[in-house]
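Colleague: In case it's useful when we look at the structure, here is the feature table from Swiss-Prot:
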DOMAIN    96-156  domain 'S4 RNA-binding'
VARIANT   Gln54 to Pro  Confers streptomycin independence on streptomycin-dependent S12 mutant P90R. A RAM mutant
VARIANT   Gln54 to Leu  Streptomycin resistant. Also confers streptomycin independence on streptomycin-dependent S12 mutant P91D
VARIANT   Ile200 to Asn  Confers streptomycin independence on streptomycin-dependent S12 mutant P91D. A RAM mutant
VARIANT   Lys206 to Asn  In JB221; fast-growing suppressor of streptomycin resistant mutant S12 K42N. A RAM mutant
Amino acid sequence: MARYLGPKLKLSRREGTDLFLKSGVRAIDTKCKIEQAPGQHGARKPRLSDYGVQLREKQKVRRIYGVLERQFRNYYKEAARLKGNTGENLLALLEGRLDNVVYRMGFGATRAEARQLVSHKAIMVNGRVVNIASYQVSPNDVVSIREKAKKQSRVKAALELAEQREKPTWLEVDAGKMEGTYKRKPERSDLSADINEHLIVELYSK
């Protein structure tokens, strides 16, 4: 399955919620009618079965983190093997992706932009360049912008934008040095209440 390259707002309208695929310079409800389905007049959303609700939740989370279907299923399998709550383990694995950590630290305005920084070798982990977006960041790892990439206007713009967002408590960021520390894995209470991971577990448990 190829990565989706179409209109980002269309995906948010399909899921009926902001997937944070755009930079956030303007509120998403000023860009499109988020409550309406895609299409000129917004097709009426059908009443979903239990399976349909579970599938939509999985698609929503997968799109938020920019993960392909096969990758997402593999994350679920790994989450199920780990001790503890499978749903919470799944979210922790997704949050631990390098592209997501770069976004959370404010170095990228969106996860897609953060992923691009990683693939363009602009990101270092503990002083070494890592260009794999799915790389799992571990507690106490230091993530930083390479010296030659610090002058990029998009990085500076992203950091300014990040000042308007709530700062994650599991990260410690020095915006001046353009580096941050992944202090710990986020707990469920740290993350969005708009995600219902239990529906995803129910979907894959069938």
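Cβ atoms are placed via backbone N, Cα and C, with glycine included.
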Colleague: So if I measure Cβ to Cβ from Ile200 (variant position) and keep only same-chain residues at least 6 apart in sequence, which ones fall under 8 Å?
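Modeller: Same-chain residues close to Ile200 (variant position) (Cβ under 8 Å, separated by 6 or more) are Gln54, Glu57, Lys58, Val61, Tyr76, Gly87, Leu90.
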Colleague: Could you find out if DSSP has Gln54 (variant position) as helix, strand or coil?
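Modeller: Reduced to three states, the DSSP call for Gln54 (variant position) is helix.
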Colleague: Please list, for the domain 'S4 RNA-binding' (96-156), how many residues fall into helix, strand and coil according to DSSP.
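Modeller: Once the DSSP states are binned, the domain 'S4 RNA-binding' (96-156) shows 23 helix, 12 strand, 26 coil.
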Colleague: Over the domain 'S4 RNA-binding' (96-156), what does the predicted model average in pLDDT?
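Modeller: Mean pLDDT for the domain 'S4 RNA-binding' (96-156): 97.
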Colleague: To which of the variant positions Gln54, Lys206 does the lowest count of other Cβ atoms within 10 Å belong?
Modeller: Lys206
Colleague: Using DSSP, would you call Lys206 (variant position) helix, strand or coil?
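Modeller: Reduced to three states, the DSSP call for Lys206 (variant position) is coil.
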Colleague: Tell me, by DSSP, whether Ile200 (variant position) is helix, strand or coil?
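Modeller: Once the DSSP labels are grouped into three classes, Ile200 (variant position) ends up as helix.
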